[in-house]
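Structure first, commentary second.
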Amino acid sequence: MNDPREILAVDPYNNITSDEEDEQAIARELEFMERKRQALVERLKRKQEFKKPQDPNFEAIEVPQSPTKNRVKVGSHNATQQGTKFEGSNINEVRLSQLQQQPKPPASTTTYFMEKFQNAKKNEDKQIAKFESMMNARVHTFSTDEKKYVPIITNELESFSNLWVKKRYIPEDDLKRALHEIKILRLGKLFAKIRPPKFQEPEYANWATVGLISHKSDIKFTSSEKPVKFFMFTITDFQHTLDVYIFGKKGVERYYNLRLGDVIAILNPEVLPWRPSGRGNFIKSFNLRISHDFKCILEIGSSRDLGWCPIVNKKTHKKCGSPINISLHKCCDYHREVQFRGTSAKRIELNGGYALGAPTKVDSQPSLYKAKGENGFNIIKGTRKRLSEEEERLKKSSHNFTNSNSAKAFFDEKFQNPDMLANLDNKRRKIIETKKSTALSRELGKIMRRRESSGLEDKSVGERQKMKRTTESALQTGLIQRLGFDPTHGKISQVLKSSVSGSEPKNNLLGKKKTVINDLLHYKKEKVILAPSKNEWFKKRSHREEVWQKHFGSKETKETSDGSASDLEII
């Protein structure tokens, strides 16, 4: 930000001048002054040649001091001849009588309309002639296009763009020679020249705008019937930004290699007004366009102070990336204002009675919010037509904030919602009730699992005896004994223990069964291996070899195989 108290040198390219100060306007003014001088000289000659006769009425005027007696004058012959002599030679009286005798025009005359119409036609012809003469004097390329220069490392202030450069692509003398007869318009001056609502091109035969490249897009194609290549890059002076569109295959191939941070001059670009889609027919701002094949961009040097805003967006987790002047600022204007508001909110003496209200609609943008596009500085707020019902509905649904608390939370990171603090006791009570219900459910689950594990309390004596006989018959098969573990997880022992104890077994068979059951119940194996043993593996291998020798071996060395082996066992 420039300090108004600082005394700076006069910059001729920073002052906004009128369009009449160009060379053609000065030449026309000199021509008009020459014609005026000639007219005045001729008028002076006529005045000198013609001597105005004296009026006899003013030769001798006598004012009587007091009333006198009226006397009858006797006219003489000489006096009559003298009066007739001067009557015909009085030019003033003759001219006055002629003007009085002319008929006056009626009140409803069209003389003013006709004069205005004729003047309009004359002005139009003058504008056409002026435009033709301006186009005849226009050039489309710089005079240094065919020369090749070696970049020069430097650290100086470039006079045409008022930007510091660390490298020059063209010497300063050659640059001044190339831009000698070209009007230089910086971005601030260009926005003052190209004004709404018409956004007409500046009235200069040759003009160029200067700035540094801060953004460059990818190559795209237009959506017309015959697609055309184009790309866009943005130039800036750290205060204003402007988009430049390059159309055409040759232009894209020539200018797509422009580097970010280069200071360039664009000669006589076309002004391209644009309007936002779906927001009426009014023109909002303008861009620049190059659609011809001439080389009209001159690379001056590489900027020294170009940088990017390093502030990270909390939602997207990406850096801001807005171009900044690293010699003056550490972040962009938007984040500087956010930091200023965060700092001023902590100081009571800086807080006013009324704060800047947060936007409730998309169209209402306070000074804190930067426009979404990069031409936010050039917003033209004009009258808009009434929107349709569907557009009004979409407009109402596009709110930035749901309520005022959300807006305050957006501006202040330490903001606490008062509604949340008021309901804090209710939330704490709900959390305690949830913990108690979870503990109660856990205890009830333990009790239910304990009752389901036994399941013999509600059984009758007959049912218990039946379950015992079924369990003993299952144990007699030896399947569970070969497994090496209890698959029922102890339920067999509970069934056998809870059954009715009868008399001692009458025969040895029942005693043996009881002994086997007890051994099985008390049998525990530390490591259970379900894979076949080594002996079983060797038996299978030898059996496989015997079968192979039988069918594919030599007939002399036939070996008899076991009768239990079959051809189906060959893999």
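Each Cβ is built from the backbone N, Cα and C atoms, and glycine gets one as well.
These figures come from a predicted structure and were not determined experimentally.
Under mutagenesis, Swiss-Prot gives Tyr245 to Ala with this note: Inhibits interaction with POL30/PCNA and abolishes cell proliferation. Note on Tyr245 (mutagenesis position): other Cβ atoms within 10 Å of its Cβ, all shown chains, come to 19.
In sequence order, Leu212, Ile213, Ser214, Ser302, Ser303, Leu306 constitute the residues six or more apart from Gly261 (mutagenesis position) in its chain with CB-CB distances below 8 Å. Record note (Swiss-Prot), mutagenesis Gly261 to Ala or Asp: Temperature sensitive; loss of CDC17 stabilization. The unchanged residue is displayed.
A C-beta separation below 8 Å, combined with a sequence spacing of at least six in one chain, links Asn268 (mutagenesis position) to Arg138, Val139, His140, Asn206, Trp207, Ala208, Cys296. Quoted from Swiss-Prot for the published mutagenesis Asn268 to Asp or Ile: Temperature sensitive; loss of CDC17 stabilization.
Under the heading of mutagenesis, Swiss-Prot lists Pro269 to Leu and annotates it as follows: In mcm10-1; diminishes interaction with MCM7. Around the Cβ of Pro269 (mutagenesis position), the same chain contributes Thr209, Val244, Leu288, Arg289, Ile290, Cys296, each under 8 angstroms and 6 or more positions distant in sequence.
Cβ environment of Cys320 (mutagenesis position): Trp308, Cys309, Pro310, Ile311, Val312, Asn313, Cys331, Cys332, Tyr334, His335 lie under 8 Å away, each six or more residues apart in the same chain. In the three-state DSSP reading, Cys320 (mutagenesis position) counts as coil. Under its mutagenesis entries, Swiss-Prot includes Cys320 to Tyr with the note: In mcm10-43; abolishes self-association and diminishes interaction with MCM7.
A mutagenesis experiment is reported in Swiss-Prot for this position, Cys332 to Gly, and the note states: Abolishes self-association; when associated with L-335.
For the mutagenesis result His335 to Leu, the note given in Swiss-Prot is Abolishes self-association; when associated with G-332. Other C-beta atoms found within 10 angstroms of the C-beta of His335 (mutagenesis position) number 19, with every protein chain shown included.
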